[in-house]
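Everything below concerns the one structure shown next.
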Amino acid sequence: MSQEYIEDKEVTLTKLSSGRRLLEALLILIVLFAVWLMAALLSFNPSDPSWSQTAWHEPIHNLGGMPGAWLADTLFFIFGVMAYTIPVIIVGGCWFAWRHQSSDEYIDYFAVSLRIIGVLALILTSCGLAAINADDIWYFASGGVIGSLLSTTLQPLLHSSGGTIALLCVWAAGLTLFTGWSWVTIAEKLGGWILNILTFASNRTRRDDTWVDEDEYEDDEEYEDENHGKQHESRRARILRGALARRKRLAEKFINPMGRQTDAALFSGKRMDDDEEITYTARGVAADPDDVLFSGNRATQPEYDEYDPLLNGAPITEPVAVAAAATTATQSWAAPVEPVTQTPPVASVDVPPAQPTVAWQPVPGPQTGEPVIAPAPEGYPQQSQYAQPAVQYNEPLQQPVQPQQPYYAPAAEQPAQQPYYAPAPEQPVAGNAWQAEEQQSTFAPQSTYQTEQTYQQPAAQEPLYQQPQPVEQQPVVEPEPVVEETKPARPPLYYFEEVEEKRAREREQLAAWYQPIPEPVKEPEPIKSSLKAPSVAAVPPVEAAAAVSPLASGVKKATLATGAAATVAAPVFSLANSGGPRPQVKEGIGPQLPRPKRIRVPTRRELASYGIKLPSQRAAEEKAREAQRNQYDSGDQYNDDEIDAMQQDELARQFAQTQQQRYGEQYQHDVPVNAEDADAAAEAELARQFAQTQQQRYSGEQPAGANPFSLDDFEFSPMKALLDDGPHEPLFTPIVEPVQQPQQPVAPQQQYQQPQQPVPPQPQYQQPQQPVAPQPQYQQPQQPVAPQQQYQQPQQPVAPQQQYQQPQQPVAPQPQDTLLHPLLMRNGDSRPLHKPTTPLPSLDLLTPPPSEVEPVDTFALEQMARLVEARLADFRIKADVVNYSPGPVITRFELNLAPGVKAARISNLSRDLARSLSTVAVRVVEVIPGKPYVGLELPNKKRQTVYLREVLDNAKFRDNPSPLTVVLGKDIAGEPVVADLAKMPHLLVAGTTGSGKSVGVNAMILSMLYKAQPEDVRFIMIDPKMLELSVYEGIPHLLTEVVTDMKDAANALRWCVNEMERRYKLMSALGVRNLAGYNEKIAEADRMMRPIPDPYWKPGDSMDAQHPVLKKEPYIVVLVDEFADLMMTVGKKVEELIARLAQKARAAGIHLVLATQRPSVDVITGLIKANIPTRIAFTVSSKIDSRTILDQAGAESLLGMGDMLYSGPNSTLPVRVHGAFVRDQEVHAVVQDWKARGRPQYVDGITSDSESEGGAGGFDGAEELDPLFDQAVQFVTEKRKASISGVQRQFRIGYNRAARIIEQMEAQGIVSEQGHNGNREVLAPPPFD
């Protein structure tokens, strides 16, 4: 070994030059600056003084102090998130400079310029990628100014995805320019790392210790002892020496075949230059090493390494070779053989070998009485020459049983090669008697023959490992000496230079393996040194004297076909042209060695054609036997309860028929039946008799050999399993057409079978009194029932019910004669409902709130308070959070502003605060009543639902005596908000679609339904959308049906105006000021038993014979769901009616609730707003809409889903309320409860206008005419010119009033409609002089 270099480990202190000292000192300072810069970047706080802001009132939070805060702010502003990489780049540059400080190479300025270009490309593209794909950091752009410029430039041109791809390409080019690395090299490095990781992982999972011999450790110890004195030997030399030693030992193993027998595993136990070794199965057929039929496990394992998958020297055909060695030794007299290589015999021992790990399960096949020839046991000694004794048959043997298919398959072109062999005669010489039995039981793929005495199993045969083995005495036999074959030494084959040569030679030899070469039948001749498998053609099958079973007629054909096929295919297993080796290699282990020919597994059809049965065929045979045993049954299996029920049903029917014959046709088994049922029963009886006749006819005409599953001539094939040659039932059977019953939609088809053939119940259309269900007619009793053979006719009329009723079973309820679906709403349904006993609906109809309430997280609120202070400090606003009020939806933070800070500054920053706090919306409350703080309302992370039941079940609602009490929801503190509609007195509701406006209106209606009786409160509901308020149709509180027509809505409002005038007259007569005082007077008169007569009644006003008396007047609530649609459709007339009601209707007990989703000034005019002070604003789209409703902003910042601002009466500050949620099921439940209490008593004439002319807009001319109308008519008829401007100038009135007068003239027919030029014609004649 050459002398190795030994590194000196001693370190000496050497002085640096002046330039080197200065350079290293400078590098140390730069590294310290990079560390300081990283600390400043990581501890950046927006509230610190920096380049982007100057006002600050807090101590500096940055670890770098004020310079660090300034520098960090500047870097973040320029580079964004890429600023964090700047300290890392600085440290990397210092390391590079320190490593290359001693190199005095020539400076390539072109390379330096390319590196500079690459650095610039990397910086720009990194910032651009961060700006496009990363989130912003603090209040800086994620890519800084550079990334913002690039992203704004690329996005209009390439979009975000295209810009990202373009920047990635430029970044890759910049990396190549800066580093000089090729992307091919980078890809190779990445691939190498991945492969190293996968290799390491796979090596860790594989048992590598099995590949190392025990001798290696000893050899390593020897090497260590030898080289113990070499203390300074390098690690590389030791690894190289170990590798050379392993290679040397591996080569020695290949040279020495007795060491580890590696060639036995790689080349099927043979060398390339050896003669062919012939291995036999237990039946004398040569075993293919790659044959899956004969590649079973060994009975015994050699003393080799059991964990070595490659070098254990055990071929897969060793069990077959051992069996063949013993078999050929005893069958030397059977037939002439050819010389082959001698195989060492297996020594006999007293104790039989253990059972193999894989036990083969024999497949039961058709039994036959023909004896077949079994191979001789292995322990029998060989006989000289060919002196064959007389064959003695003690017991007839059975046909070979095919092993179970899933374990293996035959590995030849012809699937079934199962020849018959002559049985071995009884020998007086005792050998290894147990070997024959063990060979037959253990190696089931080669030979599984048993006598009839042993084969005492039914059709479902037990596995082989469960069968009892015959116990025989085992005579002691001296083991024969093992003869080891001395093979010539040769160089090892496991060298890579011989692979191509071996592969070419092996391809030629393997191609000649499976060439079918017919062998002539040879005469017996003297035995040579080895054995040969006997020819199948030389041993014909012998007829047995035993009785042939009834199944032999069908099996015989398959048996003869199998024997013939085996005779033809016998050369497939012959050993002609088998002089070359048969290598057995493992794929993926070692080099690419010659591979054997792929084996084609026979198909199911090929196996079945030669009589080889599969597990599915055995199951089919089993089913066929069961079908033959149960050929007179219905073919379907039922449980005991179903069979008992059907038997009881049939007995009941027979009993009813007997009683009818005895007592007449009127007897119905103690159950009265109407005439229609009697006719249906008669038709059913005729259908049953007809079915029974057809069944007898088909069962009598069944031919003798029509049974397709008879086992007499059974020959199974995969195609026959799908066919059925037996008679089938007809597809269309004539059925007696029943009488159509008008009240029953469809009755199930009743099929009457014989008593011994019960039918299953059908779950689809089963009736309670009829447990049986349709069954295919004309069922063949001897034919097995299959699901595809049961045909039903959905297009034919259905048979009626049975002719009798069973008393113990309830009768099916008849459906109601209606065409309405049960899921459709029945408005005005007359079905009787159960009347509740309580005066008002129960709260159980509403959804209860959850019992567990999520606690308030005070720690999270404290964190949010600190964050609010920090965000306000970012906008140069000094404020402290002094308190917070958590609610179900939002949390209000009370801010104590610094002196001199205006609340308007925070209000203008509401959207910026929402963005910086990452919330949906922020509402600023400039004035909190009773507190000197400013409120900041933020939404909660987990929003809670406000249930209507928990608001109604409150003392504020229960203790309020007003029948017009309504609940709105909860405020921000979680307290319920209850209002009185009588004090409002009118309500205006506005909100966009989906804001919860309709849900809020439903909550108000339900709260009044839970508070008032129909005699206290009545409703007039106007629903132009025909969706929201139509669900209340039919409740007793309605004065009229829900109004959906716009003209009817105008008439309803006019009726309200007339009712208001009538009530004012009555109140003035009684001397009261409001409806409550009027009702008190009426109640007092009732207590005095002196009712008050109507003072304004005249005898011609009504048909009453007596003078009517005054009664209690209820409150009237007019609800308009979509006020804007009503205004746009009918026009300004509705505005006048609403304005009159809003002005005067409060004292008369008439209240308006107007809801709209378009809060514009042309819908909510100043006249309406002036008379409706109470308003509720849900989420609106803009501040303008918020000011239209509330006269102030704030509604645009609501969260939606019931979040509202409630401006109560006599108050200018709105209260934020979270509306109660009402489900549709709750609304329907309350409505149904009130419908069950009584019907509504509608008032006639509310939606009709009998005094107006058609199409006149529904105006009452006597009451709605202008005071100047008569004078204007006289003026127009005299001048014969109708114009708005003329009337305006003549009477000196406004334009709107003049236009109204002209429209009234048009309505009265005085003037015509406006023409295309704007002129009108005067239709009335001129006045008389």
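For all residues, glycine too, the Cβ spot is worked out from N, Cα and C.
Annotation source Swiss-Prot lists ATP binding site at GLY994, SER995, GLY996, LYS997, SER998, VAL999. Here VAL999 (ATP binding site) comes close to GLY1202, GLY1219, PHE1221, VAL1222: these same-chain residues lie at least six apart in sequence, with C-beta atoms under 8 angstroms from its C-beta.
Taken from Swiss-Prot, the feature domain 'FtsK' covers 974-1187, and the record attributes it to sequence analysis. Averaged over the domain 'FtsK' (974-1187), the predicted model has a pLDDT of 89.
One entry in Swiss-Prot concerns the mutagenesis experiment GLU58 to Ala. Its note says: Loss of function.
Under the heading of mutagenesis, Swiss-Prot lists ASP135 to Cys and annotates it as follows: Impairs the ability of FtsK to function in cell division. Uncouples invagination of the inner and outer membranes and results in cellular voids. Packing around ASP135 (mutagenesis position) is summarised by its Cβ count: 7 other Cβ atoms lie within 10 angstroms of its Cβ, all protein chains included.
According to its DSSP assignment, ILE137 (mutagenesis position) is in a strand. ILE137 to Cys appears in Swiss-Prot as a mutagenesis experiment; the accompanying note says: Impairs the ability of FtsK to function in cell division. Uncouples invagination of the inner and outer membranes and results in cellular voids.
Experimental mutagenesis is annotated in Swiss-Prot for LYS997 to Ala, with the remark: Does not activate Xer recombination. Residue density at LYS997 (mutagenesis position): 26 other Cβ atoms are found within 10 A of its Cβ, drawing on all protein chains shown.
Rounded to the nearest whole angstrom, the C-alpha distance between GLY994 (ATP binding site) and ILE137 (mutagenesis position) is 34.
Highest local Cβ density among the binding-site residues SER995, SER998 belongs to SER995, counted as other Cβ atoms within 10 Å over all protein chains shown. There are 12 other Cβ atoms within 10 Å of the Cβ belonging to GLY994 (ATP binding site). Between SER995 (ATP binding site) and ASP135 (mutagenesis position), the C-alpha separation comes to 31 Å. For ILE137 (mutagenesis position), the count of additional Cβ atoms within 10 Å of its Cβ stands at 17 [all protein chains shown].
On the backbone, the CA of LYS997 (mutagenesis position) and the CA of ILE137 (mutagenesis position) stand 39 Å apart. Counting only the Cα atoms, the space from GLY996 (ATP binding site) to ASP135 (mutagenesis position) is about 34 angstrom. Around the Cβ of GLY996 (ATP binding site), 25 further Cβ atoms fall within 10 Å across all displayed protein chains.
Annotated pair ASP135 (mutagenesis position) and SER998 (ATP binding site), C-alpha to C-alpha distance, rounded: 39 Å.
SER998 (ATP binding site) falls within a helical segment according to DSSP. Within 8 Å of the Cβ centroid of the ATP site, not counting the listed residues GLY994, SER995, GLY996, LYS997, SER998, VAL999, the chain contributes GLY991, THR993, GLY1000, PHE1178, MET1201, GLY1202.
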